[in-house]
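Pulled from Swiss-Prot:
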- 10-127: domain 'Response regulatory' (DOMAIN)
- ASP15, ASP16, ASP60, ASN62: Mg(2+) binding site (BINDING)
- ASP16 to Lys: More frequent reorientation during swimming behavior (MUTAGEN)
- ASP60 to Ala: Loss of interaction with FliM (MUTAGEN)
- GLN97 to Ala: Does not affect overall protein structure. No impact on interaction with FliM. No impact on interaction with FliM; when associated with Ala-100 (MUTAGEN)
- GLU100 to Ala: No impact on interaction with FliM; when associated with Ala-97 (MUTAGEN)
- LYS120 to Glu: Less frequent reorientation during swimming behavior (MUTAGEN)
Amino acid sequence: MEAILNKNMKILIVDDFSTMRRIVKNLLRDLGFNNTQEADDGLTALPMLKKGDFDFVVTDWNMPGMQGIDLLKNIRADEELKHLPVLMITAEAKREQIIEAAQAGVNGYIVKPFTAATLKEKLDKIFERL
């Protein structure tokens with residue numbers, strides 16, 4: 001059964017590479033999600049999350065300032081944010097990193113490069129479990 005996804009949910013896309021943010025944004029738009037905002041690293045993203053009633057976070061791992069894994073840990077440690085689903089899209093395919101992300105509470109993990117179908121499948125899986 002496919003999860004019923006709220007197409008109006010507010011999504012924050014966090015990646016230091018603007019092209020990657022645009023790719024993710026376009027794929028989300030193709031899936032019907034138009035309510036997206038962008039941040040270029042965890043240091044920029046965290047204050048946005050604290051005051052922005054976001055419903056979902058898509059983040060890269062390797063970024064200057066604050067890495068995606070640290071952003072995830074900060075989200076999970078914050079009473080207001082800890083419920084937020086987080087999807088990590090990264091080139092980091094090492095088993096240790098996938099385990100570290102899982103232990104930190106990531107909801108989904110996609111290794112680049114990826115397709116729209118992979119993104120949709122992960123979103124469906126994440127929202128089935130919420």
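Quick reminder: no glycine exception, Cβ is built from N, Cα and C everywhere.
A quick note: this is a predicted structure, and the numbers were derived from the prediction, not measured.
Where Swiss-Prot records a feature, it is marked here on the structure.
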residue: ASP15; record: Mg(2+) binding site; Cβ neighbours (10 Å): 26
residue: ASP16; record: mutagenesis position; Cβ neighbours (10 Å): 18
residue: ASP60; record: mutagenesis position; Cβ neighbours (10 Å): 25
residue: ASN62; record: Mg(2+) binding site; Cβ neighbours (10 Å): 15
residue: GLN97; record: mutagenesis position; Cβ neighbours (10 Å): 17
residue: GLU100; record: mutagenesis position; Cβ neighbours (10 Å): 16
residue: LYS120; record: mutagenesis position; Cβ neighbours (10 Å): 17
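Those same-chain residues not listed among ASP15, ASP16, ASP60, ASN62 yet with C-beta within 8 angstroms of the centroid of the Mg(2+) site C-beta atoms are VAL14, PHE17, MET20, ASP41, THR59, TRP61, MET63, GLY68, THR90. Note: the CA-CA distance between ASP16 (mutagenesis position) and ASP60 (mutagenesis position) rounds to 8 Å. Taking CA atoms as the reference points, GLN97 (mutagenesis position) and ASN62 (Mg(2+) binding site) are 11 Å apart. Closest by Cα distance to ASP15 (Mg(2+) binding site), from the mutagenesis positions ASP60, GLU100, LYS120, is ASP60.
Under the three-state DSSP scheme, GLN97 (mutagenesis position) falls in the helix class. Secondary structure from DSSP puts ASN62 (Mg(2+) binding site) in coil. Taking H, G and I as helix, E and B as strand and the rest as coil, DSSP gives the domain 'Response regulatory' (10-127) the counts 55 helix, 21 strand, 42 coil. LYS120 (mutagenesis position) is 17 Å away from ASP60 (mutagenesis position) when you measure Cα to Cα.
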